[in-house]
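Novice: My questions all concern the structure below.
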Amino acid sequence: MSEPEVTSVVDMKSPNISSSCSFFKLKKLSEESLLQPPEKVFDIMYKLGEGSYGSVYKAVHKESSSIVAIKLVPVESDLHEIIKEISIMQQCDSPYVVRYYGSYFKQYDLWICMEYCGAGSVSDIMRLRKKTLTEDEIATILSDTLQGLVYLHLRRKIHRDIKAANILLNTEGYAKLADFGVAGQLTDTMAKRNTVIGTPFWMAPEVIEEIGYDCVADIWSLGITALEMAEGKPPYGEIHPMRAIFMIPQKPPPSFREPDRWSTEFIDFVSKCLVKEPDDRATATELLEHEFIRNAKHRSILKPMLEETCAIREQQRANRSFGGVLAASQAKSLATQENGMQQHITDNAFMEDPGTLVPEKFGEYQQSSASDATMIAHAEQGVDEGTLGPGGLRNLSKAAAPAAASSAASPLDMPAVDSGTMVELESNLGTMVINSDSDDSTTAKNNDDQKPRNRYRPQFLEHFDRKNAGDGRGDEKPIATEYSPAAAEQQQQQQQQQQQQQQDEQHLASGANDLNNWEHNMEMQFQQISAINQYGLQQHQQQQQVLMAYPLMNEQLIALNNQPNLLLSNAAPMGQQGIPAAAPAQPPPAYQNQHMHTQSHAYVEGEFEFLKFLTFDDLNQRLCNIDHEMELEIEQLNKKYNAKRQPIVDAMNAKRKRQQNINNNLIKI
């Protein structure tokens, strides 16, 4: 069991960074903390942005008061990749790699607790300042980044997604590697990897060509990152990513657009990173000895950049707070005017008992006076049902907006805004993963005390989702209070989700019913086919009995088919010889044609009269063929049955397999 380590940290002086503070610096979560529900261990502050496979939130560790970053990953995501990320982070203990503290399974979400880097990513800093970095700043950041790559590569780990968005800075100016969602492990039996993984613009040529790659693939990405920090975007950043994938292996290595602005040492450093032949490319250890890195200045030169970034965030926070207060003031003034307009009518109607809710028809309630016209109705789980005004529940939706705006204006309800850790790129350049690798899993604590009927989702996440909706860059907004107008929308969204879930369940149930109905219909069809076969057999037996009783009928039928006029010439002799008078005379040509036409539809229409006019050989041949024809029909029906049944069975097996994989991963953890 490990306890939080006490460390004194002196931050750089800035408008919103304390000059000196002493607090517990987390090193690893204790066993007691891992056994508790995560919401009892942490206080979630607000959302920072999006990382690979999940959203990242800023939180406070209650026991040590340390600020941490928590990635919440739904179990519906690729659990194998998530566990691989945890495994790699868990094995790393370096000041140049984001530290891993522990993880929880809370019902249907995985909570990954990591080190918090308050300055945010390099791409965030460039975006907020709206300018690129200087050469000295780039050298200092690349020095720490190379230290982190040396640490990983010595342990045969490939990051595979090096870019400015995955290089985080803390308030002390340390650069740390983050987001190991696509990292890989090289083993003794795996000299190189062949999977296409990474972000297209930063991807090495050998990764795109799938010819096998190793740790130096990160060096190519580092060179592209250096160009990104110097010019604001990677090479080919203005074209479509899929087109860039084809251009990177074919074109010469990229370089600076304006080389005159940069020193020869910096240009040479980038050229050694961007060597297309992996065997000729420099390693992280070799690049640490490069003149450009050896001449890098102390990280204290990053202080003005970090202070400027923090000042911009502080200004954005103040602007949002002022805008919220102004909007709340206007809403409050409007609400006062509306109450004043309705007060005269209310006073005339209810003068005796102000402030009392009196029953009205149909179970509704109406207030006696506008003096006490505001009452917040709290529903279960903190859902805001709005404001009860003079019109009672009928005016609920109209009065909810002013009250919610007034509530949202409270400074206590307006948390600090920070774009902090793992905020998505402005251009939304995601990480592309093609194919998959298999790596070992890691350790996490399962905190699923009891399985709920519906998926558990903390209420604060709904606020964050609404707050960040439509913001592709991950900028922060104040948390919506429980009295906000968005609360009603939240309740409506929850109802829609429940309805959708019920529809999905009904769809699955109907699918099972369809399968049962299909099997029942097939059984009925098989029974009908058997009945047809049995009927044909009975007809054949009856025909044989007739032929045995009248042996000359076969010869006469043959003669009838060969000579149509024979029946008329021999009608009297046949009667004299005892042939049954019921023997048919020669049918008219139209009648013959009709029966000839109906022969092909006999089994469909249920007409078997035409069999009387067939010869014994024809009947015998038809009897021999009917078994084969029935077998073909049964085979075709069986194929149709399997074609409709197999997709349902495959879907059910896939769900069982996926559930089994999740259970196996939980057991490993």
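Yeah, the Cβs are placed from backbone N, Cα and C, and that goes for glycine too.
Keep in mind the model shows the original residues, not the substituted ones.
Take a look at what Swiss-Prot says about it:
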type     : residues                                                             : note
ACT_SITE : Asp161                                                               : active site, proton acceptor
BINDING  : Leu48, Gly49, Glu50, Gly51, Ser52, Tyr53, Gly54, Ser55, Val56, Lys71 : ATP binding site
DOMAIN   : 42-293                                                               : domain 'Protein kinase'
DOMAIN   : 608-655                                                              : domain 'SARAH'
MUTAGEN  : Lys71 to Arg                                                         : Abolishes phosphorylation of Sav
MUTAGEN  : Thr195 to Ala                                                        : Abolishes phosphorylation by Tao
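Map the listed features onto the structure and describe their local environment.
Specialist: Under the three-state DSSP scheme, Asp161 (active site, proton acceptor) falls in the coil class.
For the recorded site, Glu50 (ATP binding site), the DSSP three-state label reads strand. Just so you know, the Cβ of Glu50 (ATP binding site) picks up 20 other Cβ atoms within 10 Å once every protein chain is counted.
Residues belonging to the domain 'Protein kinase' (42-293) score a mean pLDDT of 86 in the model.
DSSP assignment over the domain 'SARAH' (608-655) gives 45 helix, 0 strand, 3 coil.
Residue density at Lys71 (mutagenesis position): 26 other Cβ atoms are found within 10 A of its Cβ, drawing on all protein chains shown.
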Novice: Mind checking which of Leu48, Val56 has the fewest other CB atoms within 10 A of its CB? They're the binding-site residues.
Specialist: Val56
Novice: Given the recorded positions Glu50, Val56, Lys71, find the one whose Cα is closest in space to the Cα of Asp161 (active site, proton acceptor).
Specialist: Glu50
Novice: For Gly54 (ATP binding site) and Lys71 (mutagenesis position), determine the Cα separation and express it in whole Å.
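Specialist: Given the Cα positions, Gly54 (ATP binding site) is 6 Å from Lys71 (mutagenesis position).
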Novice: In whole Å, how far does the CA atom of Glu50 (ATP binding site) lie from that of Lys71 (mutagenesis position)?
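Specialist: With distance taken Cα to Cα, Lys71 (mutagenesis position) is 9 Å from Glu50 (ATP binding site).
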Novice: Using all protein chains shown, find which of the recorded positions Gly54, Asp161 scores highest when you count other CB atoms within 10 A of its CB.
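Specialist: Sorting the candidates by Cβ neighbours within 10 Å, the top entry is Asp161.
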Novice: To the nearest whole angstrom, state the Cα distance for the pair Val56 (ATP binding site) and Lys71 (mutagenesis position).
Specialist: 4
Novice: When DSSP is mapped onto helix/strand/coil, what comes out for Val56 (ATP binding site)?
Specialist: strand
